[in-house]
Amino acid sequence: MLKTLLVQWLVFFFFFLIGSVVTAAEDDGSLSLCNCDDEDSLFSYETILNSQKVGDFLIAIAYFSIPIELVYFVSRTNVPSPYNWVVCEFIAFIVLCGMTHLLAGFTYGPHWPWVMTAVTVFKMLTGIVSFLTALSLVTLLPLLLKAKVREFMLSKKTRELDREVGIIMKQTETSLHVRMLTTKIRTSLDRHTILYTTLVELSKTLGLKNCAVWIPNEIKTEMNLTHELRPRIDDENENEHFGGYAGFSIPISESDVVRIKRSEEVNMLSPGSVLASVTSRGKSGPTVGIRVPMLRVCNFKGGTPEAIHMCYAILVCVLPLRQPQAWTYQELEIVKVVADQVAVAISHAVILEESQLMREKLAEQNRALQVARENALRANQAKAAFEQMMSDAMRCPVRSILGLLPLILQDGKLPENQTVIVDAMRRTSELLVQLVNNAGDINNGTIRAAETHYFSLHSVVKESACVARCLCMANGFGFSAEVYRALPDYVVGDDRKVFQAILHMLGVLMNRKIKGNVTFWVFPESGNSDVSERKDIQEAVWRHCYSKEYMEVRFGFEVTAEGEESSSSSSGSNLEEEEENPSLNACQNIVKYMQGNIRVVEDGLGLVKSVSVVFRFQLRRSMMSRGGGYSGETFRTSTPPSTSH
């Protein structure tokens with residue numbers, strides 16, 4: 001800058017001197033001769049000679065300093081070989097010029113003769129070197145022009161590199177802004193906090209006038225202004241001018257709304273757009289809008305969240321009105337990336353909200369289950385207490401009876417028929433106690449194993465016949481019994497289960513509406529149960545009993561009613577009666593438990609005519625050898641049916 005000013009000042013001074021001389025000549029009318037001899041003049045002869053001498057010495061000093069600078073420059077830089085001769089010629093030319101001016105400074109006064117000779121020689125050398133230098137410039141100028149072109153290309157490349165560096169720096173700055181915005185957005189897990197943080201940070205980064213989020217309503221008919229950077233001020237003038245923005249809504253069929261939702265890119269909004277005018281509160285600056293996917297409902301079937309319906313919100317950004325610049329590419333990229341990050345953050349927040357909601361529901365269900373469990377536990381405790389009370393209430397009188405029965409049999413003076421009745425009462429009471437105990441065990445979740453022991457089969461048959469006679473007479477049935485004396489007395493088994501099964505079989509027949517005569521029969525099972533052939537197979541049965549350790553005995557009841565019609569039984573009524581008869585079901589369970597067989601025969605009316613079961617007992621030969629009273633005859637007793645019914 002200083003060098004330029006100095007050159008301009010020297011040029012101005014040169015033209016000023018020329019102008020002064022021309023003006024003086026015009027004033028005199030003719031060119032006057034130099035008055036160098038005038039001693040009073042400023043430019044006297046002495047002064048001019050001294051000035052020229054000083055000028056020559058200064059020029060010589062300057063010329064001698066320039067080669068020194070050139071030599072220093074050449075030594076500090078790598079000058080290509082084609083330019084070395086040119087530099088040397090310039091150095092020689094400048095040195096000769098300096099010597100010429102230096103020697104010329106000694107010629108303005110008295111001097112030696114060799115000074116003029118030296119001046120002449122150096123002037124000749126200077127002329128020759130200057131001519132050679134001029135010839136060298138003819139070949140040097142194209143190289144200089146080529147270097148200039150190369151310099152221009154390098155400067156152009158430099159400008160392009162500067163522009164690319166600027167773009168890279170802008171991209172880096174954009175990525176930093178996006179990373180900062182993403183960090184701010186991801187700091188919260190609440191949807192409303194995420195949206196509000198997005199508006200605040202985006203406005204700070206881009207210098208926005210306003211920023212708002214429009215979300216569709218539940219029925220997808222309108223877009224509601226739900227989140228805004230600057231809250232509305234409800235003053236009368238603003239409400240009158242803009243119609244009041246509190247709870248503002250626009251139809252979802254608006255052209256800008258449809259255009260933004262159909263595109264994934266950032267869309268520019270015109271100044272007359274409803275979205276732009278409402279978001280900017282009147283006159284809008286450069287405005288853009290972009291859709292933001294929002295996940296509302298999740299389905300967690302199979303552990304994978306599935307979007308039921310995609311919902312799009314709209315993010316609207318407005319620049320200040322007086323800002324001369326419009327939206328840049330980097331700013332649009334920031335808005336697009338931020339919208340994507342907001343969509344991801346909102347989807348994560350929705351999934352967490354759904355998980356929290358499911359957790360709360362599960363906790364509520366768990367509390368309800370705990371309450372139901374406590375209620376069920378209290379109900380079970382109450383039920384167990386009630387059953388225990390009922391069991392105790394049933395056991396007490398039965399145990400009293402069991403305690404009195406031995407006192408009755410203590411004297412041994414009772415007739416045989418009364419003794420049988422007392423034994424039947426004892427066995428019935430024991431069976432009742434066992435049933436009560438079994439009911440308590442089932443309620444407690446425990447099952448007792450089968451109690452197998454030696455017992456008297458004859459006693460069980462007699463007591464069963466006694467109880468059956470009493471029940472039949474009480475219900476208006478006649479009773480008769482057919483028991484084969486060929487049965488062994490002592491066998492191994494569960495006498496209580498046998499007695500219980502016999503009573504259940506009798507209970508099946510007691511449900512008949514048509515009365516009649518009930519026949520109770522007991523005989524060994526040998527593969528043929530026809531009554532007419534029973535006597536013929538007694539000897540074979542005895543051989544079968546003594547040849548094996550086990551014996552099968554059939555117990556059965558049969559009803560004979562007067563006026564019985566013969567017709568084919570219906571299988572459907574049979575099944576229905578079996579399902580409705582609890583005694584038959586209980587009997588079947590006992591038979592299944594003891595691994596026996598049951599047989600039910602129906603008459604023409606679909607009523608049960610006979611029921612029989614087959615049980616397998618283990619024989620005791622020592623006991624059988626003492627039962628020598630077996631003659632193979634049939635013991636029969638009968639009681640006619642009651643006519644009062």
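Glycine is no exception: its Cβ is also placed from the backbone N, Cα and C atoms.
For all the noted positions, this structure keeps the original residue and models no substitution.
As the structure is a computational prediction, the values presented were derived from the model and not from experiment.
Among the natural variants in Swiss-Prot is Ala25 to Glu, noted as: In strain: cv. El-0, Gy-0 and Kn-0.
In Swiss-Prot, the entry for natural variant Asp38 to Glu states: In strain: cv. El-0, Gy-0 and Kn-0. The structure shown retains the original residue.
In Swiss-Prot, the entry for natural variant Ile61 to Val states: In strain: cv. Gu-0 and cv. Ove-0. The structure shown retains the original residue. All protein chains shown were included, and the count of other CB atoms within 10 Å of the CB of Ile61 (variant position) stands at 12.
In sequence order, Ile91, Ile94, Val95 make up the list of same-chain residues 6 or more apart from Pro67 (mutagenesis position) whose Cβ falls under 8 Å from its Cβ. Pro67 (mutagenesis position) falls within a helix when secondary structure is assigned with DSSP. Under its mutagenesis annotations, Swiss-Prot gives Pro67 to Leu the following note: In ers2-1; ethylene insensitivity.
The DSSP secondary structure for Ile94 (mutagenesis position) is helix. For the mutagenesis experiment Ile94 to Phe, the note given by Swiss-Prot reads: In ers2-2; ethylene insensitivity.
What Swiss-Prot lists as Cu cation binding site is Cys97, His101, and the listing cites similarity to another entry. Just so you know, the Cβ of His101 (Cu cation binding site) picks up 22 other Cβ atoms within 10 Å once every protein chain is counted.
As annotated by Swiss-Prot, domain 'GAF' applies to 190-346.
According to Swiss-Prot, the natural variant Gly244 to Val carries the annotation: In strain: cv. Se-0.
Feature annotation from Swiss-Prot assigns domain 'Histidine kinase' to 389-623.
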Separation of alpha carbons, His101 (Cu cation binding site) and Ile61 (variant position) (Å):
9
So how many other Cβ atoms are close to Ile94 (mutagenesis position), meaning within 10 Å of its Cβ?
20
Show which residues of the chain containing Cys97 (Cu cation binding site), separated from it by at least 6 in sequence, have their CB under 8 Å from its CB.
Ile59, Tyr63, Thr126
Stretch-averaged pLDDT - the domain 'Histidine kinase' (389-623):
72
